[in-house]
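Swiss-Prot annotations:
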- 68-135: domain 'BTB' (DOMAIN)
- Val109 to Ala: In KLHL20m6; abolishes interaction with CUL3; when associated with A-111; A-113; A-146; A-148 and A-150 (MUTAGEN)
- Ile111 to Ala: In KLHL20m6; abolishes interaction with CUL3; when associated with A-109; A-113; A-146; A-148 and A-150 (MUTAGEN)
- Asp113 to Ala: In KLHL20m6; abolishes interaction with CUL3; when associated with A-109; A-111; A-146; A-148 and A-150 (MUTAGEN)
- Cys146 to Ala: In KLHL20m6; abolishes interaction with CUL3; when associated with A-109; A-111; A-113; A-148 and A-150 (MUTAGEN)
- Leu148 to Ala: In KLHL20m6; abolishes interaction with CUL3; when associated with A-109; A-111; A-113; A-146 and A-150 (MUTAGEN)
- Leu150 to Ala: In KLHL20m6; abolishes interaction with CUL3; when associated with A-109; A-111; A-113; A-146 and A-148 (MUTAGEN)
- 170-272: domain 'BACK' (DOMAIN)
Amino acid sequence: MEGKPMRRCTNIRPGETGMDVTSRCTLGDPNKLPEGVPQPARMPYISDKHPRQTLEVINLLRKHRELCDVVLVVGAKKIYAHRVILSACSPYFRAMFTGELAESRQTEVVIRDIDERAMELLIDFAYTSQITVEEGNVQTLLPAACLLQLAEIQEACCEFLKRQLDPSNCLGIRAFADTHSCRELLRIADKFTQHNFQEVMESEEFMLLPANQLIDIISSDELNVRSEEQVFNAVMAWVKYSIQERRPQLPQVLQHVRLPLLSPKFLVGTVGSDPLIKSDEECRDLVDEAKNYLLLPQERPLMQGPRTRPRKPIRCGEVLFAVGGWCSGDAISSVERYDPQTNEWRMVASMSKRRCGVGVSVLDDLLYAVGGHDGSSYLNSVERYDPKTNQWSSDVAPTSTCRTSVGVAVLGGFLYAVGGQDGVSCLNIVERYDPKENKWTRVASMSTRRLGVAVAVLGGFLYAVGGSDGTSPLNTVERYNPQENRWHTIAPMGTRRKHLGCAVYQDMIYAVGGRDDTTELSSAERYNPRTNQWSPVVAMTSRRSGVGLAVVNGQLMAVGGFDGTTYLKTIEVFDPDANTWRLYGGMNYRRLGGGVGVIKMTHCESHIW
């Protein structure tokens, strides 16, 4: 009775029961009885299984062609279905079956301009809520999802294509996104193209661009080039790729090359002497304009325009990645990144495996995740993350043995995996990865077995700090000399620590948090290699075992961990001048035993994903 006042019975007749009153008083709150009437016991119940089980049964009915009331004819394929299911999932079908269209009365409906297999996949999704987007179907699946107005599948296809972006295909993906009005994918493809222009200009796709799209690209202020010479060379290569067709378009395209920003030597010696430039009056005029700009600095304020505006400098900054770990009683695969320029934590692509006790480091601007524990098994697999594509790859060779609570660092172009445990014993084994050979090789073992060890690289040496020998936490420290392939014992820490955080900051090694024999630690200390001594540093505000430690844009940051009671997502930053730690926001996920890594990224890169 929407919109009408509620009426309640207050006159209870002699001998009436609560049910009598309820049936007589048909208006009012049906769940509330009048005063004086005993309230019956109630237990609201919502089934989590019901939607899934109902969908499973309806899908079985479809497969057995039971209660189907429509047949979709797509090419040579006939697909049996239920109008109500199609209408519930697709605005396209809802309009078709509930309006006055002829199809609303037909039992067979012909669907044109759609791929048979794509339609099958989308109908399967309507009945199962599951679909697999892959390289072989995305180009037919996205147009089909657009036609049927399945926004969720459109987003999934675009997300898949975002992860496939590469300098060799970004222009094709951009055109595909433009055709199907995928604005977010178009934006990201544009950003990717601008940032990777030096590689994109070498691709076949670049050479096949129509003139208007080439102009769109080279007109961008955010084009990432070392100098305007690269833009000019790219344009001339594009023209000469199909010279008869494109020669007349050269003046139009050259207008968007910022010739006044070229060096005088290049402008005169290369641009001005090029036969294609010399033979065209409009091109010669553009060269003369640039010469005047360079030769008459006093007149430059009067000559400002799009061609004299410098490309925006590409700002570089460091971005912190938090990888895997243990959260809410289970290993996790999630990864997030912190950008100091925006002061924001954002989720990025997850690893293919859950990893706690994972070793993380950065080599050649790629983030490596080594070993760990997935909640049931010890791992020797390795994954590699490319921030340019927001994609993890698993084609990295595995370590020779399973390792969790492993220390990982980069020295001399190699990735080192130090210690850890394999599920049977604590390890002193050390091996290093050569990315050129995709191969791990054993090097000298440590003198002590160490799990929960922290590692750092300083002065050409690899340091293994603390950890546990499988029985007790350690305060001992070893240093590896790659020239000698030997480990040497150095001064011990003041405190025994396992599962600590370690990083190099201001030419000293900082060791923070961890756990001793009895409790999680908030204390910190640092090592001076010049004196071979450890000295105490002010304690963090929280106890943190399984903490990550990293230096980001000159700031020492302690990330996550466990305080003895709670998994932490908070961050602390060390202020060396004030000799204090201060809280600095928090991650999206609580993380114990996760890894951290820092990658220097351009401003453009850091805002793509």
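Numbers here mean position along the shown chain, with the first residue as 1.
Every residue, even glycine, has its Cβ placed from backbone N, Cα and C.
In this structure the noted substitutions are not present, so the sites keep their original residues.
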Can you count the other CB atoms that lie within 10 A of the CB of Cys146 (mutagenesis position)?
19
Quick check for the class: what is the C-alpha distance, in angstrom and rounded, between Val109 (mutagenesis position) and Leu148 (mutagenesis position)?
14
Counting other Cβ atoms within 10 Å, pick out the least crowded of the mutagenesis positions Ile111, Leu148.
Ile111
Is it possible to get the count of other C-beta atoms within 10 angstroms of the C-beta of Leu150 (mutagenesis position)?
23
By DSSP assignment, list the helix, strand and coil residue numbers for the domain 'BTB' (68-135), in that order.
32 helix, 13 strand, 23 coil
Do you know the DSSP helix, strand and coil residue counts for the domain 'BACK' (170-272)?
76 helix, 0 strand, 27 coil
With a 10 Å radius around each C-beta, find which of these mutagenesis positions (Val109, Asp113) has the fewest other C-beta atoms nearby.
Asp113
Cys146 (mutagenesis position) to Asp113 (mutagenesis position): how many Å between their Cα atoms?
12
